[in-house]
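What follows is one structure encoded as structure tokens, with my remarks underneath.
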Amino acid sequence: MDAIKKKMQAMKLEKDNAMDRADTLEQQNKEANNRAEKSEEEVHNLQKRMQQLENDLDQVQESLLKANIQLVEKDKALSNAEGEVAALNRRIQLLEEDLERSEERLNTATTKLAEASQAADESERMRKVLENRSLSDEERMDALENQLKEARFLAEEADRKYDEVARKLAMVEADLERAEERAETGESKIVELEEELRVVGNNLKSLEVSEEKANQREEAYKEQIKTLTNKLKAAEARAEFAERSVQKLQKEVDRLEDELVNEKEKYKSITDELDQTFSELSGY
């Protein structure tokens, strides 16, 4: 009986121990289940986080691809803008060279115009000298004509007296000799006056030819002055056009430089965004 009691006590003790172990195991099981649930929740959260990160990564990669495409396009636009700026600089240089050549031609034309004006003044002075000389020659010719008239009058008077002496030849030989001497003197003077008149006529013709040549040179100088004036106006017009073109090109260069600065700022902003995105991805 005692053995049975001891055995029952032992079995009860063993039962209690088993119950304690069962409670302990049940508690451990609950804790394990809780840990498993937490782990599953954490795994689920991690999976969701991973999916979100994958989605974010896809979006970032897509944004990066777009940014790279935009960057390539911006680089192309920048290269094109730099090419246009270089072309504009070349055009500006050519225009400046053309402007310098125009200024040189303008200075040359101005110098030639001054020389032509001086030559025209000299021609005007020569023309006035020739006019004065022509007036002097006309006065001299008038004097010679008066002398010629006087000589003719003397010749006629001599002839008349010669006829009178001839009629009185038989009566007064002395008067005849004096009349003949006077007649011979008058004829010699007539010959001298005729010779002088011929020389004056030749001089007058030469003077007329010289005056005609002077008039022709004056017309040529006037035409040359007119041509140089037209060239001067054309050079001034080209210079003014070149100056307006340079101002217009300078405005275009300023506009392109502003666009270039804006594009560089946009490029820097995109680069900063990419660096920030890479930093965030590296943090995860």
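First residue shown is number 1, and so on along the chain.
Including glycine, each Cβ sits where the backbone N, Cα and C put it.
Every position carries its original residue.
Taken verbatim from Swiss-Prot:
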- LEU53 to Thr: Nearly complete loss of allergenicity; when associated with M-46, V-95, L-136, D-145, S-191, N-199, D-255, V-260, F-269, A-277 and L-278 (MUTAGEN)
- LEU95 to Val: Nearly complete loss of allergenicity; when associated with M-46, T-53, L-136, D-145, S-191, N-199, D-255, V-260, F-269, A-277 and L-278 (MUTAGEN)
- SER136 to Leu: Nearly complete loss of allergenicity; when associated with M-46, T-53, V-95, D-145, S-191, N-199, D-255, V-260, F-269, A-277 and L-278 (MUTAGEN)
- VAL191 to Ser: Nearly complete loss of allergenicity; when associated with M-46, T-53, V-95, L-136, D-145, N-199, D-255, V-260, F-269, A-277 and L-278 (MUTAGEN)
- SER269 to Phe: Nearly complete loss of allergenicity; when associated with M-46, T-53, V-95, L-136, D-145, S-191, N-199, D-255, V-260, A-277 and L-278 (MUTAGEN)
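Cα of LEU53 (mutagenesis position) to Cα of LEU95 (mutagenesis position): a span of 60 Å. Most Cβ neighbours within 10 Å, among the mutagenesis positions LEU53, LEU95: LEU95 holds that distinction in the structure as shown.
According to DSSP, LEU53 (mutagenesis position) sits within a helical segment.
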